[in-house]
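K.L.:
Here's the feature list from Swiss-Prot:
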- Gly151, Glu152, Ser153, Gly154, Ala155, Gly156, Lys157, Thr158: ATP binding site (BINDING)
- 2-53: domain 'Myosin N-terminal SH3-like' (DOMAIN)
- 57-772: domain 'Myosin motor' (DOMAIN)
- 814-843: domain 'IQ' (DOMAIN)
- Thr406 to Glu: Greatly reduced phosphorylation. Transports uncoated endocytic vesicles to clusters at distinct peripheral sites and alters actin filament structure (MUTAGEN)
- Leu851 to Ala: Abolishes additional calmodulin-binding upon unfolding three-helix bundle; when associated with A-854, A-857, A-858 and A-861 (MUTAGEN)
- Val857 to Ala: Abolishes additional calmodulin-binding upon unfolding three-helix bundle; when associated with A-851, A-854, A-858 and A-861 (MUTAGEN)
- Val858 to Ala: Abolishes additional calmodulin-binding upon unfolding three-helix bundle; when associated with A-851, A-851, A-857 and A-861 (MUTAGEN)
Amino acid sequence: MEDGKPVWAPHPTDGFQVGNIVDIGPDSLTIEPLNQKGKTFLALINQVFPAEEDSKKDVEDNCSLMYLNEATLLHNIKVRYSKDRIYTYVANILIAVNPYFDIPKIYSSETIKSYQGKSLGTMPPHVFAIADKAFRDMKVLKLSQSIIVSGESGAGKTENTKFVLRYLTESYGTGQDIDDRIVEANPLLEAFGNAKTVRNNNSSRFGKFVEIHFNEKSSVVGGFVSHYLLEKSRICVQGKEERNYHIFYRLCAGASEDIRERLHLSSPDNFRYLNRGCTRYFANKETDKQILQNRKSPEYLKAGSLKDPLLDDHGDFIRMCTAMKKIGLDDEEKLDLFRVVAGVLHLGNIDFEEAGSTSGGCNLKNKSTQALEYCAEKLLGLDQDDLRVSLTTRVMLTTAGGAKGTVIKVPLKVEQANNARDALAKTVYSHLFDHVVNRVNQCFPFETSSYFIGVLDIAGFEYFEHNSFEQFCINYCNEKLQQFFNERILKEEQELYQKEGLGVNEVHYVDNQDCIDLIEARLVGILDILDEENRLPQPSDQHFTSAGHQKHKDHFRLSIPRKSKLAIHRNIAYDEGFIIRHFAGAVCYETTQFVEKNNDALHMSLESLICESRDKFIRELFESSTNNNKDTKQKAGKLSFISVGNKFKTQLNLLLDKLRSTGASFIRCIKPNLKMTSHHFEGAQILSQLQCSGMVSVLDLMQGGFPSRASFHEVYNMYKKSLPDKLARLDPRLFCKALFKALGLNEIDYKFGLTKVFFRPGKFAEFDQIMKSDPDHLAELVKRVNHWLICSRWKKVQWCSLSVIKLKNKIKYRAEACIKMQKTIRMWLCKRRHKPRIDGLVKVGTLKKRLDKFNEVVSALKDGKQEMSKQVKDLEISIDALMAKIKSTMMTREQIQKEYDALVKSSAVLLSALQKKKQQEEEAERLRRIQEEMEKERKRREEDEQRRRKEEEERRMKLEMEAKRKQEEEERKKREDDEKRIQAEVEAQLARQREEESQQQAVLEQERRDRELALRIAQSEAELISDEAQADPGLRRGPAVQATKAAAGTKKYDLSKWKYAELRDTINTSCDIELLAACREEFHRRLKVYHAWKSKNKKRNTETEQRAPKSVTDYAQQNPAVQLPARQQEIEMNRQQRFFRIPFIRSADQYKDPQNKKKGWWYAHFDGPWIARQMELHPDKPPILLVAGKDDMEMCELNLEETGLTRKRGAEILPRQFEEIWERCGGIQYLQNAIESRQARPTYATAMLQNLLK
């Protein structure tokens, strides 16, 4: 198959493996892996892709690959990753693979300088190139830009964000202190907002949108950081292998002895908020020695430090203090930050126990007294007793007649007191983080800003064994960002192509709007259902979950936990969780604490206490919040509720509005493995990331896409000031055309739309050259345009003169041709009218010539000479009379023949009489010769008659064929008229089927992603997935295939499991008519599927293989024939032998040959419904001969009805006409060789040739 060319086929762990096609199945291909010769496996045909011939080759832009598909995309990334080339383009989108180690000099200052002002594609792929492109787009287009850095947790988003910021400030900063502050703000934000998770050692547990603002001179003037959704639950509890926020550990590891004593710090295992997770520090050999022993936990002393090339708690503490100083924080403010952090730690050590009294409340444990003192008096500025009371009781106000009445203190149970303590800790830390962000923003203020470049770094799609409200919000955010990506890159791009008339093929992608509606829809969305639950007097997580399931019981995106592919999730009760099918896969959320985590308000006594702190810094932390939420709190007197979910939704919508108002660049970060180790490439999970991030859809779009564009007027206005008057009068479109021609651009690299010019992927340098607004550069380009216009106009004059001469010659040639045609037609008409008389005169004239021989015989006679002479004379008179009659009257062929026969008879009688008179041998010999000549004449006459009859028979057959075609055409029209009456119903049914098939395909695609995500969770959590989930989704059948298999079940023969070779052998050897018909049908159906696969996966910039003329294939696509059962089709055709001939021109020559000099002919011989022999005749190449069996892959795979040849006027020819051409081109020998080598399939043609050879 495919001449042994390699293909990519699915592999469970590597994503794809290379192999060869060895057989074609009903809807799958049999693949033999190259590294496992002799072993084969089945792969769905739409999951098999052609491979590049050079497996070690890599390209910087995946759009440069010969084959553009997800397998070659994955392989190219893998090859580059193995060479430490972690960046790759897909058009203007950057794919960044996390290397998990430091690559030397890749981010050095020298590297930054090398990318400044360089067009995308002129330098190797890099995050700096995207940053520079965003800056140049902002400068040229006068439009703010955004860079969206996305990817899973641990994929490298935070690091790439830092590199973008560093590049912009170093390259285009003013050289002042503000540039350093923007860069130095990152360590501070990371310390308070990043933490170690199981999938990322430096995971951002909040989202941020960093704006770098520029003035009118495109210099950095300031910045602004917006933050979203800090993960507050991490403050109180973490997973076993996870840590709290970095600041806690860095403070314990790196604080000086003075600070440690003032803040009463010790090792992490002594604090409740740290000791339930990992208590080890990040450190290297040097810093490990600098950390004092009393600051190390037992776990650290036993297992050693955590290792990460980018993290070091002791060193990072020092770097954080340096960053604080650079952004303007003095020692007092720095100590305030540390004091609040330590206060949160000590707050977590306050513990409770049941009270001995009957009140049902609780008291502080004795061992918590010191923690209470440290936290209240020394760190947070609170009264110990007030804090104790506020943590163990809750203040309620009775109401009477709508007015507030008596204050009642309600004792809290131990669990409630623990929740109150944790809520206070989360609130304090959250306000502290808000303060850090505000101080960061204050350190780089700006008065005026012309434009900005925003860099979005937000937590990637998260999926753990246990997922809660935080993961729900993060994944909701990622759904919205994926939709923005779909809109900006796929939807808006395709709408623009369609609007501009570029003719780019449509690319389908998964629309996740239904998932977003499920979460945020008004009243019925999960967020609104959760808010409604929070407003109830006694809200519960179980009631909220049940309400969600009830309102969306038939929603495709929402499911119950027991349908999960992971066994651990199937144990979750109906009212304790739900599954949402996200764009990246299904995630099971445990709804315990959803209600609690959605409420951002403290109960009244704690809120009042913290707002009235004696510490000025603490009061300032809560003052801004108090002012902002004043109205909310007044309402909260009753409900005490501030919705976290809806607050986040509002922030997210504002962010997306900002993104939509800017130009967008995308960096897709990829996590190469789950172990976070270097040089380890897990193909399957990387492929899943590429598919979920839309890279495969982008690759499909970019096969014919144009990522760069500019409007004609925009380009024209840029050059207008530099144009002389004669050029200024040019139409903008014409000016752009002249500009591109002057630059010598290849027409393949760009395309003109209605209002814009578009550039192919990889042509950003050419685009930037045109859009460069440097005055000297503009003047140079204008000079080139002027030169090109002069040359083009002179060439146009030359071409016009040549065209006029050609036109004159063509008119003269056509006039001569018309005269020649008229002469020929008149000659033919005249010949048809007078040919019987001319033929008669020729025959009678021949008879007259024989009279001389008669006279010679008579003159030699001795007796009866006079009598014989008279008879000869009479015969001559009769002949002359007949000749005169033929010339003077319009006699028919029959009349002439009758009188001619009479003369022949008379001459025969006369000859007989002469024979009697002539006795001598000499005379007898001469008479014998005359007899022979007459016999020859008779035979010639008979042959002429036979030829004439044959011509008449052929004319009759052609007339019958034409009449039959007209009859078939009339019957077809009648059928069409009948079909039109039910067409509306049929189309509606087909539309429903297509919609159902599309929905089913979306379900299958979503299930595939769900399974892949479950596998990745299973790998990371050492969990087993269900047997049902283990079933290979690659062999799940689509609706069309299921329908085919269902139909096959009703047939006599089930051929779905037969191999391609078995079908072929059965066709060649079987005598069972029904089996033969079924095998032929299945054989050609598989051929169609295989050729469709080849056409879809052809090389870039290559024409589709033509096994039949375009008119035939187009007809088959536009008019799908009704599929008759194979047996019925064979009977209806009755193995008729039909022959066809139609003009044929290769698509590559279609527009290069206006004179049709390369037009050839396509001949086909159909044996019943299927083709048996095929010929292509071209004027500039040898004839192409094909026979069924030997050349199935190159022959037309359509049946006769599908080709529409029987409906083409003049297409059908006589068998003799086909056989003459076939024999002349060496077809007999070709077919004989195929028969002798047992490659030809038994057909009418093979049987006839074998009989002829016998």
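Here the Cβ of each residue, glycine as well, is placed from N, Cα and C on the backbone.
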K.L.:
Counting Cβ neighbours within 10 Å across all chains shown, tell me which of the recorded positions Ser153, Thr158, Thr406 comes out on top.
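P.N.:
Of Ser153, Thr158, Thr406, the one with the most crowded Cβ is Thr158.
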K.L.:
Which sequence-distant residues neighbour the domain 'IQ' (814-843)? Criterion: at least 6 residues beyond either end, Cβ under 8 Å.
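P.N.:
Those are 883, 886-887, 890-893, 896-897, 900, 941, 944, in sequence order.
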K.L.:
Hey, which of the recorded positions Ala155, Leu851, Val858 is the loneliest by Cβ count within 10 Å?
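P.N.:
Output over recorded positions Ala155, Leu851, Val858: least Cβ neighbours within 10 Å is Leu851.
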K.L.:
What is the total of other Cβ atoms whose distance to the Cβ of Val857 (mutagenesis position) is within 10 Å?
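P.N.:
Its Cβ shell of radius 10 Å holds 21 other Cβ atoms.
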K.L.:
Can you tell which of the mutagenesis positions Thr406, Leu851, Val857, Val858 lies nearest to Thr158 (ATP binding site) in space, using Cα positions?
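P.N.:
Considering only the listed mutagenesis positions, the nearest one is Thr406.
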K.L.:
Could you give the mean pLDDT over the domain 'IQ' (814-843), rounded to a whole number?
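P.N.:
Summing pLDDT over the domain 'IQ' (814-843) and dividing by its length gives 90.
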K.L.:
Return the member of Glu152, Ala155, Lys157, Thr406, Leu851 nearest to Val857 (mutagenesis position) in space, with distance defined Cα to Cα and candidates limited to these recorded positions.
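P.N.:
It is Leu851, whose Cα lies nearest.
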K.L.:
Among the binding-site residues Gly154, Gly156, which residue has the largest number of other Cβ atoms within 10 Å of its own Cβ?
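P.N.:
The residue with the most neighbouring Cβ atoms within 10 Å is Gly156.
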K.L.:
Of the mutagenesis positions listed here (Thr406, Leu851, Val858), which is spatially closest to Ala155 (ATP binding site) when Cα positions are compared?
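P.N.:
Closest by Cα: Thr406.
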K.L.:
From the centroid of the CB atoms of Gly151, Glu152, Ser153, Gly154, Ala155, Gly156, Lys157, Thr158, the recorded ATP site, which same-chain residues not already listed sit within 8 A by their CB, in sequence order?
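P.N.:
These residues sit around the ATP site: Asn98, Asn200, Ser203, Gly460, Cys669, Lys671.
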K.L.:
Rounded to the nearest angstrom, how far is the Cα of Gly156 (ATP binding site) from the Cα of Val858 (mutagenesis position)?
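P.N.:
On Cα coordinates alone, these residues lie 123 Å apart.
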K.L.:
Between Ser153 (ATP binding site) and Thr406 (mutagenesis position), what C-alpha distance do you get in Å?
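P.N.:
Ser153 (ATP binding site) and Thr406 (mutagenesis position) have their Cα atoms 51 Å apart.
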K.L.:
Would you mind listing, in sequence order, the residues at least six apart from Lys157 (ATP binding site) in the same chain with a Cβ closer than 8 Å to its Cβ?
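P.N.:
For Lys157 (ATP binding site), the qualifying residues are Val149, Ser150, Gly151, Ser204, Asp457, Ile458, Gly460, Cys669.
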K.L.:
Distance between Leu851 (mutagenesis position) and Glu152 (ATP binding site) at the Cα atoms, whole Å?
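P.N.:
One finds 112 Å between the Cα atoms of these residues.
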K.L.:
By the DSSP assignment reduced to helix, strand and coil, which category contains Leu851 (mutagenesis position)?
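P.N.:
DSSP assigns Leu851 (mutagenesis position) to helix.
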K.L.:
Per DSSP, Thr158 (ATP binding site) is which: helix, strand or coil?
P.N.:
helix
K.L.:
Using DSSP, what's the helix, strand and coil tally for the domain 'Myosin N-terminal SH3-like' (2-53)?
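P.N.:
Result for the domain 'Myosin N-terminal SH3-like' (2-53), in helix, strand, coil order: 6 helix, 27 strand, 19 coil.
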K.L.:
Please list the DSSP helix, strand and coil residue counts for the domain 'IQ' (814-843).
P.N.:
30 helix, 0 strand, 0 coil
